[in-house]
Amino acid sequence: MSNARRRFSTVTQINTEGLQAMGKGGGRMETVGEDGIPADYKGNRKFTTSLGHLALYKEDEGIGTQASFISGYTTPGPKERATSEHVKANLGVMLGVYLPTIQHILGVTMFIRLFWVVGMSGVAWTMALLAICCLSTLLTSISLSAVATNGVVESGGAYFIISRNLGAEFGSAVGILFYLANTVAASMYIVGGVEVILMYLWPEMAIGGADALHDTEMFGSLYNNLRLYGTVFLLIQALIVAMGVKFVQLLAPVSLMCVILAIAACIGGGIEKQITMEGMKVCAIDNHLLQSSIVTHPIHKNQTSWFNETVDFCNLCDKSLYLESVFCANVNNDEASAEDDVFCTHYTSKKMTCQLAFPGFNMKTLNDNMWPEYMEKSEVVPGVRGKETAEVVQDESSTFFMLMAIYFPAVTGIFTGTNMSGDLRDPQRSIPVGTIAATLTTSAIYYILAILFGGSITRSVLRDKFGRSIGNTMVVAALSWPHPAVVTVGAFLSTFGAALQCLCSAPRLLQSIAKDDVIPILAPFARVTKNNEPFLGLVLTVIIAECGILLGAVDKIAEVLDFFFLMCYAFVNLIAVLHSVLKSPNWRPRFKYFHWTLSLLGAALCFFIMFASSVPLACIACTATAVIYKYVEWKGAKKEWGDGMRGLALTTAQYSLLKVEDKDPHPKNWRPQVLILLTSQWSKEMIDRRAVSMLNLGAQLKAGRGLAIACAFLKGSVDSQKDKNRARDVKTTLVKDMSSVRLRGFAKTMFYNNHQINGTISGLYQSIGIGGLRPNTILLNWPNEKNPDELVLFAEEIIHGAANDNCLIVTKGITDFPEYSERLTGFIDIWWIVQDGGILMLIAYLLRQHKVWKGCTLRIFAVSEQDSTKSEDMKAGLQKYIYMLRIDAELFIVDLLDMEVSDEVVEKAAEVERKQKEREEMRRSKSGYLNDGFMEDNGKPRQVMMRHSDSARSFSPQPGAHTSINLDETETSFTESLFDDFYRSGTPNEDLEGAMKLNIHKMNTSVRLNRVIRENSPDSQLILLNLPSPPRNRLAFNNSYMTYLDVLTEDLPRVLFIGGSGREVITIDS
C-alpha cells in the first residue's frame, strides 16, 4: 500500500445534540453508552495503552495518577449522587416536564379568585397584574433552563441548583424557604379545597349550618370551619402520603384531566351564554347587589341552590314586607344608627331590578369591566358601605398589590420538571422546552380566562367572591357549560392532588437538605424508613402545614406563601446573573436563548413583587434568609461545591487589589499587615501552646483591621509525599486554631532544610502577598535556645525582616500572654529608648482596642540622660506631642544615673566573648556547616546599617549629641549617646580590644536598662521595648545579640520587642 493511500486513524462524527454516534453504515445510528462508547463495542475501552499509541502521555509510575483530559466528566461527585438509581429514565418533554408542570401551576386559585381579581382590578389592570406575575416566572424559567443545562441536576431539584451554585450558606437558606413554600402551599391547597366543599358542594357540612358561612371575620364561623375541616383533610392526606408515593402519582393525571375539562367548560360557557342569552339572574337595588338568600327567603326559606328556577327568579325581585323589615327594621328604634337611616332611605328610594349575571362574551360588558374599582372592607360599591346581612359586600380591602399577592401562587410550580430530572431521558433538552412551554401555556390560559370573565360576567357579580348573589354558587361554575359540577368537582380535585404532591415532595426536599449535613439541627430528618420514606420529615411538614391552615383564609395563606417562592425564584435568577457576569469557566449552558440581563430583570421583578406586596413580610423573608445563612456560616459549612459565591469573592478581591496601589501607603493609612511566623513543634499528640498564644496575640493586634497570615515552618521537602501530608495536617490544625482564637486570616506552611534556610526566609518575605496587600509587620516568637533549628530560623527571620524593611515584633514569654477570654487591668508600659516614628505607641494603642487589653492604662517611659534643668522642658514637649497624637497615656521621663561598669557586666561580656570564639572555631573545623553562608563572600562580616530611616527618625551617632523637639514635624527626641553602641552594630575594622570594649558597653546597657525597667514596671501587664538593630553577621547575632536581649529582659514576664523600619510614622494629622 502506498504512503499516499495509507490511513493512520479512523474518524467518527459525533452528533452532540442527539447523543448518538453516526456510523459509516449508510447513516445507521449506533447507541452511545454512558461513557461515550457504543453500547455494542466489545474491544478495549481504554483510550490509551501502556505502550505504543499515546505512550508520550503516559505518566511515570513514580508520579501520582492524574486524570486524563479526555476522561469522563462527572458533576457532581459520587457522594452527591442520589441514593437510589432509576432502572430506566425514559420520560420525554410531554410526560416528564410539560404536563406535570401545567398540572402543578393550574390550581384552585384560578377558579375561586381570578374572576374576583378581574372584578376589582378591571380587565386592563388584570392584564398588567398577570404580566408582572407571568413575566417573573417566565424569566425565572429561562434562568432555570440555563442553570439546569449547565450540568447534571441531581435529587433535590431547585435546592440542588441553588446550593451547588450559590454555596452551602445561601443554598441552605433558600432551600429551607423552598421547603416552607411547598409546605405552606399544601396548606393553601387544602384550605382552598375545603372552601370549595363547604361553600359550593355541601354547605350543610358546616358547623352552625349554611348561615354560619356568612360570618367572614378572621375568627368568624366561616374561617373556623375552614380551620377545622382543613386539619381533618391534612391528616387524611398525610396518611395517604405515608402509604407511599405511588398512590400520589396515580392522582396526578386524574387531577390534570379534571382541570383541563373545567377550563374548557368555562370557555364553552362564555360562548354558550352569548349565543342563548340565558343564564342566572341576580337582584339589585340600583347597583347594590343583593344576597339571593334574602330574595328567596319568603318562599324558599331553606333553599340555597336554584339552578332550575332561573326563569321564576325575576318574579322574586320585588320589594316586600320582609325586605323592608331587613333594611328598615331599626329605623324607629332608639338604637338606630346613621347607617340604618342610609340603608332604609336607599331601599325605599331606589328601584329593585332583576339583572342577567352572565350575558355571555360581548364587547359592552368587556368595556364596562375594563378599569379598576378597588373597594374597602364591607363596601357594596366603591365608597359606599353596604348592609352585610342583605347585600353582597367585600370581606377585605383590596389594592393592586394586595391582589397580586393573592394571585401570585397561581403562577408557581415551574420547578416541577427540574424535580423530575432523574426520570427524564434527556434532561438538558426536556427541562428548558417543557418548563418554558408550560409557563407560556399557563400564562395564555390565564389571559384567556381573564378576558373571558371580563367580557362574560357583569361587574357586580365579578365582585361577588363567594357567589352570595347566585345562591352560594361558584361564579366560574355558574358560567360553565354544560354543567356547573364540571368546574366545582375539577377545582376540588385539583386542590386535592396538588396538596398531596406538596406533602409528598416537601419531606423529600427536607431530607435532601439534611443529607447535605450543613444544618446540624436537621440531621434527624436525613433518616428514612425501610421503604425509603422520610417519615420524620413528613411529621414536621404536617406540623408546619397545620400552622398555615390555622391562618384560615386562602388569601392570607397566599400572601405568606408568595415570599417563600419569590425568594427562591430571585436566587435562581441571581445564579444565572452571577455566573454570566463573572464569566465563570464552567458556565457553559446548552440553553442558548439566555442573556444575563433577562435574569437580572427576573430577580428585580421578584424582589419588586415581594416589597410591593408587603414590606414587613418581605423584610421577614430576607431576615430569615440572612439568619439561616449566618447560622450555617457559624456552624461551619465545610462543603465545597464550586459555587458562584466563591467566584464573586475572587472577582471582588481582584478588583479591590487592582484598586490598591502597589506602593507604600501614606503614614495616615499605615496599619499592621501581620505575618505570623511559627516554628512550633507540630504533633498530633502534643499541642505547642506557643503557636496558639502567637495566634492569640495576632488576633489582638487585628484592631488595625489589617491582613493576617500565619505561616508554619516545617523541616522537610516538597518532594516527599509524607511531608506534604504532614503539611496538610498542620495547615488544618492551624486553621482550626485561628478560628478558635477568632483570628480571621490565611494559613500556610513552608518547608525548609538546613541548606535552604537563607533562601527560604528571603523568598518568603519577597513573594508573600499580592499587589498592595503585602505583610509589613513580622510577628515572631523568641526561640527555644535548646533547639538549634529554631535559633537558626530566628536569626534568618530577624535579619531578612530587617533587610526587607519590615516592622519586627518579637515576643518573649509568649505562653504568659493572655487568651481571648481574659480581661486584664493594670499598665501597658512603653519604654521609649530610640526615636522610631511612634511605632511602639501605635502597637500599644491597637492592643488597647481589643477587649483583652482595654482595661489597661498606657504609660510611656522616655529614657534620657538630659540634665535636670532641661528635663521639665522635654517633658512638656513630649506631653504636647502625645496629646496631639490623640493617645491617652501617662508620660514619664527616666534619667539614668550610675554609669559605672560593674564586675557582673564584665563577667557576662567575657562569657559572650568566650562563646563567640568557641563557635567560630567550631565553624572553621566543620566544612559544609549549616551556617557557612553567615559571612559575606569575601569572608568579612556584613556591615550593619541603622534601620531607623534618617528621613523619618534620624539621630547623631556621636556620643554626647542631642536632638531637639520639633512638634511641627511631630518629632520627639532625647539624648541617645548612652544607647548608640547598643542600638547599632560595630564597624568591620574594629580590633579585638575595641570589640571587647564594645561588648562590655552593650552588656552594661542591657543590665542597666533591665534594672531600671524592673524598678519602674514591676507589676506591668506588658512591656514594649525598641528592638535593637540586628547585626547581619549571623555569628554576632547568635553569640552576642541574643545574649544582650536576654539580659535586657531578665525577670520580665511579658515583653514585646518592636523594631520599626522608619515607614511606620504615626502622625498628628487627621
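Quick reminder: no glycine exception, Cβ is built from N, Cα and C everywhere.
Spatially close to G122 (mutagenesis position) yet at least six residues away along the chain are N369, M370, W371, P372, E373, G454, judged by Cβ distances under 8 angstroms. Looking at Swiss-Prot, you'll find the mutagenesis G122 to D noted as follows: In nj90; defects in thermotaxis.
For the mutagenesis result G602 to D, the note given in Swiss-Prot is In nj94; defects in thermotaxis. Every protein chain considered, the tally of other Cβ atoms within 10 Å of the Cβ of G602 (mutagenesis position) stands at 27. DSSP assigns G602 (mutagenesis position) to a helix in the three-state reduction.
Here Swiss-Prot notes a mutagenesis experiment, G769 to E, with the remark: In nj100; defects in thermotaxis. Residue environment of G769 (mutagenesis position) contains 17 other Cβ atoms, counted within 10 Å of its Cβ in all protein chains. DSSP assigns G769 (mutagenesis position) to coil in the three-state reduction, outside any helix or strand.
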Cα separation, G602 (mutagenesis position) to G769 (mutagenesis position) (Å, whole number): 40
